[in-house]
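Colleague: The annotation active site, proton acceptor is assigned in Swiss-Prot to ARG177 on the grounds of similarity to another entry. Summarising the annotation, Swiss-Prot assigns active site, proton donor to ASP457 and lists similarity to another entry as the type of evidence. Under its natural variant entries, Swiss-Prot includes ALA118 to Thr with the note: In strain: Awamori-1, AKU-4011, K1, K5, NRIC 23, NRIC 1413 and NRIC 1685. ILE199 to Val appears in Swiss-Prot as a known natural variant, with the remark: In strain: Pasteur Red. Record note (Swiss-Prot) on the natural variant GLY217 to Cys: In strain: YJM326. ASN310 to Asp appears in Swiss-Prot as a natural variant; the accompanying note says: In strain: SK1, V1-09, YJM269, YJM270, YJM280, YJM320, YJM326, YJM339, YJM627 and YJM1129. The annotation that Swiss-Prot gives for the naturally occurring variant ILE541 to Val reads: In strain: YJM269 and YJM270.
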Amino acid sequence: MVKVSLDNVKLLVDVDKEPFFKPSSTTVGDILTKDALEFIVLLHRTFNNKRKQLLENRQVVQKKLDSGSYHLDFLPETANIRNDPTWQGPILAPGLINRSTEITGPPLRNMLINALNAPVNTYMTDFEDSASPTWNNMVYGQVNLYDAIRNQIDFDTPRKSYKLNGNVANLPTIIVRPRGWHMVEKHLYVDDEPISASIFDFGLYFYHNAKELIKLGKGPYFYLPKMEHHLEAKLWNDVFCVAQDYIGIPRGTIRATVLIETLPAAFQMEEIIYQLRQHSSGLNCGRWDYIFSTIKRLRNDPNHILPNRNQVTMTSPFMDAYVKRLINTCHRRGVHAMGGMAAQIPIKDDPAANEKAMTKVRNDKIRELTNGHDGSWVAHPALAPICNEVFINMGTPNQIYFIPENVVTAANLLETKIPNGEITTEGIVQNLDIGLQYMEAWLRGSGCVPINNLMEDAATAEVSRCQLYQWVKHGVTLKDTGEKVTPELTEKILKEQVERLSKASPLGDKNKFALAAKYFLPEIRGEKFSEFLTTLLYDEIVSTKATPTDLSKL
């Protein structure tokens with residue numbers, strides 16, 4: 001049994017005791033209380049060894065894939081779970097019955113208010129890919145959620161007043177996405193190791209808000225990212241059970257939707273729902289991360305080279321198969337099957353281009369509705385009416401009753417050949433342009449970045465980096481020039497893009513394009529491959545102090 005104790009726990013930041021968003025009096029000190037820290041430290045000590053073992057297991061799978069002796073497939077040892085038609089997910093939770101339009105975004109105070117005021121059903125508040133994990137972003141995200149749930153989030157800036165449109169009980173249901181199992185929070189050390197970022201984000205939010213959310217007629221609801229194995233879902237389930245027992249609420253109060261955004265997880269969808277069981281609220285199609293994971297896990301196999309990113313769509317064979325299997329799986333088990341992101345943002349100065357972009361969104365949502373999804377994501381409040389218009393055609397709060405008849409095989413999930421797919425110089429430029437712009441903003445503390453009229457998050461930068469690594473590694477030939485993709489070519493174009501973007505930057509010489517390029521270069525030359533850009537760059541945004549805070553004074 002793990003003892004509840006803050007011995008050998010070091011908090012390497014000052015704890016703000018002054019409110020930052022008046023008239024609210026909430027401070028960081030109200031979040032980092034002694035009892036809240038004891039709770040997250042207990043969870044970390046109980047589950048961290050298992051977390052690390054599961055991360056090591058990912059690399060075991062990668063080595064087997066790289067050797068060519070192993071191919072991804074449905075797990076024989078869990079066939080009994082897949083073949084048992086009797087088990088189901090739980091009864092749908094209050095506030096999670098109709099999820100036809102979900103908005104997403106980081107927990108910045110203004111964005112939180114705008115999202116809660118949007119004409120949507122649910123709001124995925126994101127500590128993960130659309131947030132740069134600076135200490136202030138993470139801890140003030142907790143402050144902002146604490147205030148929103150207590151109807152005290154309104155605040156003024158010199159240019160604008162931000163106010164909720166009513167009682168939060170009647171506004172969109174909040175679903176929090178903590179950081180993935182692979183990330184750590186280096187501002188808080190437990191037993192000489194940084195605490196799991198997943199447990200930090202989940203634990204603080206749950207500890208302070210679970211009972212308040214139940215009073216609102218909702219509950220502590222989560223989105224779980226980046227999982228690659230059903231045992232990683234079991235780990236979350238174990239965390240949930242301990243957390244609910246600790247604060248004295250019934251097991252099954254927590255609900256979690258899992259993003260199927262890694263290739264290995266696509267072969268274990270039923271097992272993931274099964275492991276969460278009473279806590280499951282379905283699965284979601286995380287399209288860009290799924291493409292990133294497909295390239296990452298198959299990067300050394302010349303049979304799985306993807307073309308220019310704009311040619312990899314939701315109707316590409318391997319993507320279409322994954323979507324159809326997800327919907328069939330979820331609905332057979334009685335849980336939601338959520339669609340993917342519409343990343344478009346309004347183009348205010350070009351009505352024709354804006355209409356074209358909105359038509360693309362509408363067509364994408366129609367495809368999702370027709371396939372059988374129960375709802376979908378938008379990145380901007382202006383897109384919510386389009387999603388609403390489409391999904392109102394369900395005529396019901398969801399379409400879980402509709403089980404599409406389709407058989408998706410392991411071979412279908414690995415069918416990465418895209419008809420008429422091409423790799424061109426423009427594809428290299430586009431990957432470098434998007435990757436550099438996103439990384440530069442992330443290093444400055446922004447994880448939700450408008451680029452070329454799309455709201456981009458970390459997944460799109462990951463695709464950029466992986467594609468370039470893969471094209472260099474396999475020496476592909478460019479369709480437009482006949483030139484071979486080499487480390488020298490990608491480095492040359494990288495330097496050109498850095499120069500162009502630096503000159504155009506409104507920050508002048510304070511921009512971080514050179515720093516972004518330093519990390520990008522060995523990856524796009526094919527010299528190294530990091531599991532995640534976010535972990536690669538993380539130390540650049542950590543801001544710890546030498547002397548730990550005295551926890552007895554919290």
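Easy rule for this one: first residue shown is 1, then count along the chain.
Positions of Cβ are set from backbone N, Cα and C atoms, glycine also.
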Colleague: Between ILE199 (variant position) and ARG177 (active site, proton acceptor), how many Å separate their Cα atoms?
Modeller: 11
Colleague: Tell me which of the recorded positions ALA118, ARG177, GLY217, ASN310, ILE541 ends up closest to ASP457 (active site, proton donor) in space, Cα to Cα.
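Modeller: With Cα distances computed to ASP457 (active site, proton donor), the winner among ALA118, ARG177, GLY217, ASN310, ILE541 is ARG177.
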Colleague: Any idea what DSSP makes of the residue listed as 'active site, proton donor', helix, strand or coil?
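Modeller: DSSP assigns the residue listed as 'active site, proton donor' to coil.
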Colleague: When neighbour density is defined as the number of other C-beta atoms within 10 angstroms of a residue's C-beta, which of the variant positions ALA118, ILE199, ILE541 has the lowest density?
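Modeller: So among ALA118, ILE199, ILE541, the variant positions given, the one with the fewest Cβ atoms within 10 Å is ILE541.
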Colleague: Can you tell me the CA-to-CA distance separating GLY217 (variant position) and ASN310 (variant position), as a whole number of Å?
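Modeller: Rounded to a whole number, the Cα-Cα distance is 43 Å.
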Colleague: CB neighbours of GLY217 (variant position) within 10 A?
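Modeller: Its Cβ shell of radius 10 Å holds 11 other Cβ atoms.
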Colleague: Applying a 10 Å Cβ distance cut-off over all chains shown, what neighbour count does ARG177 (active site, proton acceptor) have?
Modeller: 25
Colleague: Tell me the coarse DSSP state (helix, strand, coil) of ASN310 (variant position).
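Modeller: DSSP assigns ASN310 (variant position) to helix.
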Colleague: If you skip the near sequence neighbours and keep only those at least six away, which residues in the chain come within under 8 angstroms of ASN310 (variant position), Cβ to Cβ?
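Modeller: The list for ASN310 (variant position) reads GLY427, GLN430, given in order along the sequence.
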Colleague: Do me a favour and check the Cα-Cα span between ILE541 (variant position) and ARG177 (active site, proton acceptor); whole Å is fine.
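Modeller: Spelling it out, the Cα of ILE541 (variant position) and the Cα of ARG177 (active site, proton acceptor) are 20 Å apart.
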Colleague: Tell me, by DSSP, whether ARG177 (active site, proton acceptor) is helix, strand or coil?
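Modeller: The three-state answer is strand.
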Colleague: Between ALA118 (variant position) and the residue listed as 'active site, proton acceptor', find the distance joining the two CA atoms and give it rounded to the nearest Å.
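Modeller: Cα-Cα, rounded: 19 Å.
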Colleague: So, three-state DSSP: helix, strand or coil for ILE541 (variant position)?
Modeller: helix
Colleague: On the three-state reduction of DSSP, what should I expect for ALA118 (variant position)?
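Modeller: The residue in question, ALA118 (variant position), is coil (DSSP, three-state).
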